[in-house]
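Engineer: A single structure is presented below for examination.
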Amino acid sequence: MFNVSNNVAPSRYQGPSSTSVTPNAFHDVPSLGQKVGAGSQKDVFHSRQDPRQCICLFRPGTTGSIPAEQYAQKELETTKQLKNLGFPVVDAHALVKHQGSVGVAKDFIHNALDSEDIVNNKKSLPDNLKFNKNVLEDCNAIIRRLKNLEVHIEDLQFLVDHNGHVLINDPRDVVRSSPDKSISKVNELRSHALNNLLDIDSD
């Protein structure tokens with residue numbers, strides 16, 4: 001049985017644990033492919049070494065007083081933990097470094113939609129029946145698992161792939177706690193798919 005941390009309350013989240021990270025834990029990436037995205041903390045590049053992966057590097061100064069190495073390690077550990085708990089994730093493979101920046105090598109999801117762009121109405125889900133059904137079904141499955149395991153996922157966000165499958169991306173932590181806040185985050189995305197399906201049915 002995979003253990004879920006229960007010693008950190010989500011409301012008191014202070015960032016990654018203080019566990020030290022050995023420098024040789026980070027694999028050197030000699031060169032980067034095309035930049036394919038950017039978030040609040042990381043820049044994302046296509047991997048030249050493995051076209052199935054992308055390299056996500058923390059920008060300097062984006063992790064506050066917490067070393068970026070610890071953030072990267074915690075993201076890798078949490079992603080693996082969620083995967084072992086049966087959640088769909090953008091899989092993380094290794095700790096990486098490039099020219100002084102550190103981060104994580106992850107699956108490259110082609111033509112992905114960011115859930116934050118969807119819920120903030122910056123982008124829309126496609127008006128496609130199967131696509132929206134997949135989003136709805138995946139959201140329902142994630143909600144069921146959150147309830148069954150009684151866990152909260154810190155900084156829960158998703159990528160939606162080109163088929164409408166929903167994948168947890170960039171998680172900060174998973175703790176034994178009320179799942180209500182996490183379920184609310186899932187429902188934000190779910191409501192967009194549901195509205196699309198209602199519109200399709202009315203046409």
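Backbone N, Cα and C atoms are what each Cβ position is placed from, and that goes for glycine too.
Modelled residues match the original; the substitutions are not represented.
As annotated in Swiss-Prot:
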ACT_SITE  Asp155  active site
BINDING   Ser40, Gln41, Lys42, Asp107, Ile109, Asp114, Gln157  ATP binding site
MUTAGEN   Val89 to Asp  Displays a minor growth phenotype in yeast compared to wild-type HopBF1. Is unable to interact with HSP90 and is targeted to the proteasome for degradation
MUTAGEN   Asp170 to Ala  Loss of kinase activity
Engineer: Pairwise over Ser40, Gln41, Lys42, Asp107, Ile109, Asp114, Gln157, annotated as binding ATP, what's the top Cα to Cα distance to the nearest Å?
Structural biologist: 19
Engineer: Using a 10 Å cut-off on CB atoms, tell me which of the binding-site residues Ser40, Gln41, Gln157 is the least crowded.
Structural biologist: Ser40
Engineer: Select one residue from Val89, Ile109: among these recorded positions, choose the one with the most other Cβ atoms within 10 Å of its Cβ.
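Structural biologist: Most Cβ neighbours within 10 Å: Val89.
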Engineer: For the recorded positions listed here (Asp107, Asp114, Asp155, Asp170), which one has the lowest count of neighbouring CB atoms within 10 Å of its own CB?
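Structural biologist: So among Asp107, Asp114, Asp155, Asp170, the recorded positions given, the one with the fewest Cβ atoms within 10 Å is Asp155.
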Engineer: Quick one: pull the CA-CA distance for Gln157 (ATP binding site) versus Asp170 (mutagenesis position), whole Å only.
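Structural biologist: Just about 7 Å between their Cα atoms.
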Engineer: I'd like the number of other C-beta atoms within 10 A of the C-beta of Lys42 (ATP binding site), please.
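Structural biologist: Cβ-Cβ neighbours of Lys42 (ATP binding site) within 10 Å number 23.
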Engineer: How many Å separate the Cα atoms of Asp170 (mutagenesis position) and Lys42 (ATP binding site)?
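Structural biologist: Asp170 (mutagenesis position) to Lys42 (ATP binding site), Cα-Cα distance: 10 Å.
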